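Worksheet for the structure shown next.
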Amino acid sequence: MPARQSFTDLKNLVLCDIGNTRIHFAQNYQLFSSAKEDLKRLGIQKEIFYISVNEENEKALLNCYPNAKNIAGFFHLETDYVGLGIDRQMACLAVNNGVVVDAGSAITIDLIKEGKHLGGCILPGLAQYIHAYKKSAKILEQPFKALDSLEVLPKSTRDAVNYGMVLSVIACIQHLAKNQKIYLCGGDAKYLSAFLPHSVCKERLVFDGMEIALKKAGILECK
């Protein structure tokens with residue numbers, strides 16, 4: 001980016017997180033999302049800074065907003081992990097100590113200590129669990145039912161499928177987190193947080209990390 005422009009107010013730019021299914025935006029503290037087919041209708045006039053994990057959706061954004069800038073190279077997250085996704089990096093950048101859980105199409109769990117990424121793991125997202133059950137056996141093709149508690153054992157196939165799915169995710173998070181604070185983001189964050197007493201939902205976590213990256217690069221100068 002030639003002679004990087006700097007901004008003193010978040011209101012003057014738009015942050016964009018390009019996912020595998022939808023494209024998410026943050027303008028100041030307003031969050032919204034779009035399918036790739038609807039991007040042009042948004043009519044965004046401000047400078048767009050983005051990250052992307054999906055090449056096709058990234059091309060769709062650039063077709064509509066050719067001046068949008070990829071900020072993947074604007075920062076460094078201390079880690080020995082090879083191939084850490086840019087969305088995971090941004091979420092981790094926003095946390096100094098704790099466990100970051102992004103509960104989207106996949107569920108990623110990452111440990112951060114004093115700003116360093118220690119490692120993490122990846123689980124299927126809740127929707128992917130349902131898809132896997134469906135492929136395994138017809139009787140396991142059950143609709144998702146939100147559970148109120150994991151303390152009561154299931155007494156139906158539908159409840160058993162949902163119980164096993166949710167418990168496997170919660171148990172993995174708790175095993176890695178121990179007593180550390182858990183920061184949740186992604187579409188299923190609020191649901192999972194009900195089973196995790198040391199957790200807090202941070203809907204803007206990835207965007208918070210993007211703000212930090214822009215500040216480190218001298219592009220965003222507001223406090």
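Indices start at 1 and increase along the chain as displayed.
Glycine residues also receive a Cβ, built from the backbone N, Cα and C atoms like all the rest.
The annotation active site, proton acceptor is assigned in Swiss-Prot to Asp87 on the grounds of sequence analysis. Asp87 (mutagenesis position) falls within a helical segment according to DSSP.
Annotation source Swiss-Prot lists ATP binding site at Asp17, Ile18, Gly19, Asn20, Thr21, Arg22, Ile23, His24, Ser105. Note on Asp17 (mutagenesis position): other Cβ atoms within 10 Å of its Cβ, all shown chains, come to 23. The DSSP secondary structure for Asp17 (mutagenesis position) is strand.
Per Swiss-Prot, substrate binding site is recorded for Tyr81, Gly85, Ile86, Asp87, Arg88, Thr157, and the stated evidence type is similarity to another entry. Contacts of Asp87 (mutagenesis position) defined by a Cβ separation under 8 A and a same-chain sequence distance of 6+ are given as Asp17, Gly19, Ile51, Val53, Asp102, Val206, in order along the sequence.
Summarising the annotation, Swiss-Prot assigns K(+) binding site to Asp102. According to its DSSP assignment, Asp102 (mutagenesis position) is in a strand.
Under its mutagenesis entries, Swiss-Prot includes Asp17 to Asn with the note: 5% of wild-type activity.
One mutagenesis experiment catalogued in Swiss-Prot, Asp87 to Asn, is accompanied by this note: 3% of wild-type activity.
According to Swiss-Prot, the experimentally introduced change Asp87 to Glu is described as follows: 3% of wild-type activity.
Swiss-Prot gives this note for the published mutagenesis Asp102 to Asn or Glu: 3% of wild-type activity.
In this entry, Asp17, Ile18, Gly19, Asn20, Thr21, Arg22, Ile23, His24, Ser105 make up the residues listed for ATP, with the farthest two CA atoms of the set 14 Å from each other. Counting every protein chain shown, the number of other Cβ atoms lying within 10 Å of the Cβ of Asp102 (mutagenesis position) is 28. Neighbour counts of Cβ atoms within 10 Å were compared across the binding-site residues Thr21, Ser105, Thr157; the minimum falls on Thr157. The least crowded of the binding-site residues Gly19, Gly85, judged by other CB atoms within 10 A of its own CB, is Gly85. Calculated from their C-alpha atoms, the gap between Thr21 (ATP binding site) and Arg88 (substrate binding site) amounts to 16 Å.
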